[in-house]
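Here's what Swiss-Prot has on this protein:
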VARIANT   His171 to Arg  In strain: YPH499
BINDING   Arg177, Thr488, Asn490, Glu509, Asp512, Ser540, Ser541, Gly562, Gly563  L-glutamate binding site
ACT_SITE  Thr470  active site, nucleophile
VARIANT   Gly494 to Asp  In strain: YPH499; lack of gamma-glutamyl transferase activity
Amino acid sequence: MLLCNRKVPKTLNTCFILHIFTLLTLGVLVSGMPSKMVSFASQETLQRINNLLRGSANRDVDIIAEYLKKDDDDDGGDKDHHNIDIDPLPRRPSLTPDRQLLKVGLHGAISSDLEVCSNLTINEVLLKFPGSNAADAAVTQALCKGMVNFFNSGIGGGGYVVFSGKDDEDHLSIDFREKAPMDSHKFMFENCSLCSKIGGLAVGVPGELMGLYRLFKERGSGQVDWRDLIEPVAKLGSVGWQIGEALGATLELYEDVFLTLKEDWSFVLNSTHDGVLKEGDWIKRPALSNMLMELAKNGSVAPFYDPDHWIAKSMIDTVAKYNGIMNLQDVSSYDVHVTKPLSMKIRKGANFIPDNDMTVLTSSGSSSGAALLAALRIMDNFQNQEGGDYEKETTYHLLESMKWMASARSRLGDFEGEALPKHIEEVLDPEWALKAVKSIKRNSQDGNFKTLENWTLYDPAYDINNPHGTAHFSIVDSHGNAVSLTTTINLLFGSLVHDPKTGVIFNNEMDDFAQFNKSNSFELAPSIYNFPEPGKRPLSSTAPTIVLSELGIPDLVVGASGGSRITTSVLQTIVRTYWYNMPILETIAYPRIHHQLLPDRIELESFPMIGKAVLSTLKEMGYTMKEVFPKSVVNAIRNVRGEWHAVSDYWRKRGISSVY
């Protein structure tokens, strides 16, 4: 019987119990370390799980109970939320960022979370093969990130990429988001909502490899072989590398989990198998390395998706072991969604770039690119203000645009083909933005700025989904090409399912679907556009973006990780760049602001840095505020007078850019 796909049986198997144990023992990350443990489930759900566990000899209920604490978050929302989508690093913005974290390149640049991967990509691809381009480099960069920071991305997941070339017809958007298995249906998590987060049922069909291969075939330089892009990463996994701060801290957080699941996760354990490897230790991933070498020799990704190949068979066996429903047909039938990027003009004749049309390219498909464009269209009705960051009027405009953007996101969902569905066309219609602009102007008469008194006035259509996790990188090359790519396995270590034969860590992307008959605490129904269906991709908050100058040259390449904070972080980065005329270093380092409409409050990364005067002004406008642990990570590259200024979000994830 497939667990959670129907009524939960009275006797749970061992692996499911261990996964429930895993979910309940992870903690909220405070000041970079798990200083207090908080359950991720409601008290009702916990009681149901405890009742099930009482009949098991595998785990004493009392051991689990000591980890359970009352959820004291005051957001008024669903208590089944969690904070297991971000690494446990100390994260803090900066008003005085170190200038050495701004990297300046004459030929090209890579902005990502991992300097080791950016250096490897530049040396082994862009410099080793002079004719290679950003699309080629993106393959190596993505695979390297999944190899090293395997807690938040990898070939067991999926994502989105936007490519821009010299000509308009070169621009491309690829949706390689995971797909729901063909046996999926909207009732599948009705009896066990936690099963969308952990175990085999949480796994969507991985798409990262197919997406990277399609990018390579469609927009690669043709001057480098597929094998040349894969081998450097395979060799890294074979030889190994020194564990950095982010991976070390995340492994430490999950130590009890991996000791419990040591049979499948032995590669993260020390030589005596009584603990995980630590920061500074040497780690190898031989299984993944061997599998990548097989793909390199094959010259394609065919073995990964071939139902008769040992790679695909091993993956399916592993997912089935943990009660998953993904089968060989799901894997063999997976395809990506290739379209032109969504695009629009901004800042025509704006104060600081006279007579200049900036073209914004962003992702289509199941991403939130359409919502980002809707917010930019709203913001484009308001004037620039140099130095306007956290000024009264500009901040009001930005916050209200964020709230309307959340309303737009509630209408989004996966679709196929080039034509946009009516519910997505609606939010891209200038009339929709005009409605928001009129509301903003009506409530800011004579300098008296007021947010709308009730969130319902922003007209969200459905519950606003809250995705998690993610990793992003931006690349520009010496030929004028750019890549903005965001990829994820969703929560930390995805579904916690690892195939020790192939080295694949599987996503838990099924958690990003809406759950049928489960309205949120604000009585908003789940989105009809985002229910689990066979072959469907769940809605993502991802919005990898490239901004082109009037000459068609990449001017800003940007994207973010951080779940629902992705779109607001990308929006604020673009607004700071083109509305406030801020340098890219300060744009990324400074504290960020976030509003997703529900819960109806502003989230601020640092009250002290923003200051009492600004906080008082926001309160007068009618906003409720909460200081939060920084959760979004932005990696971007800016064209400054022909030079590439690359900045990674060191302040939130220790990223350092690389240039050449």
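Here the Cβ of each residue, glycine as well, is placed from N, Cα and C on the backbone.
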Close recorded positions near Gly563 (L-glutamate binding site), where close means Cα within 10 Å, chosen from His171, Thr470, Gly494: Thr470
Among Gly494, Gly563, the one of these recorded positions whose Cβ has the fewest neighbouring Cβ atoms within 10 Å: Gly563
Largest tally of Cβ atoms lying within 10 Å of a Cβ, found at which of the recorded positions Thr470, Ser541: Ser541
Lowest local Cβ density among His171, Arg177, which the record lists as recorded positions, within 10 Å: His171
Spatially closest candidate among His171, Thr470, Gly494, the listed recorded positions, to Arg177 (L-glutamate binding site) (Cα to Cα): Thr470
For L-glutamate, whose listed binding residues are Arg177, Thr488, Asn490, Glu509, Asp512, Ser540, Ser541, Gly562, Gly563, the greatest C-alpha pairwise distance in Å: 16
Greatest C-beta neighbour count within 10 angstroms, which of the binding-site residues Asn490, Asp512: Asn490
Rounded to the nearest Å - Cα separation of Ser541 (L-glutamate binding site) and Gly494 (variant position): 17
Rounded Cα separation (Å) that holds between Asp512 (L-glutamate binding site) and His171 (variant position): 28
Alpha-carbon distance [Thr470 (active site, nucleophile); Gly494 (variant position)] in Å: 10
For Arg177 (L-glutamate binding site): DSSP state (helix, strand, coil): coil
Pairwise Cα distance for Asn490 (L-glutamate binding site)/His171 (variant position) [Å, integer]: 27
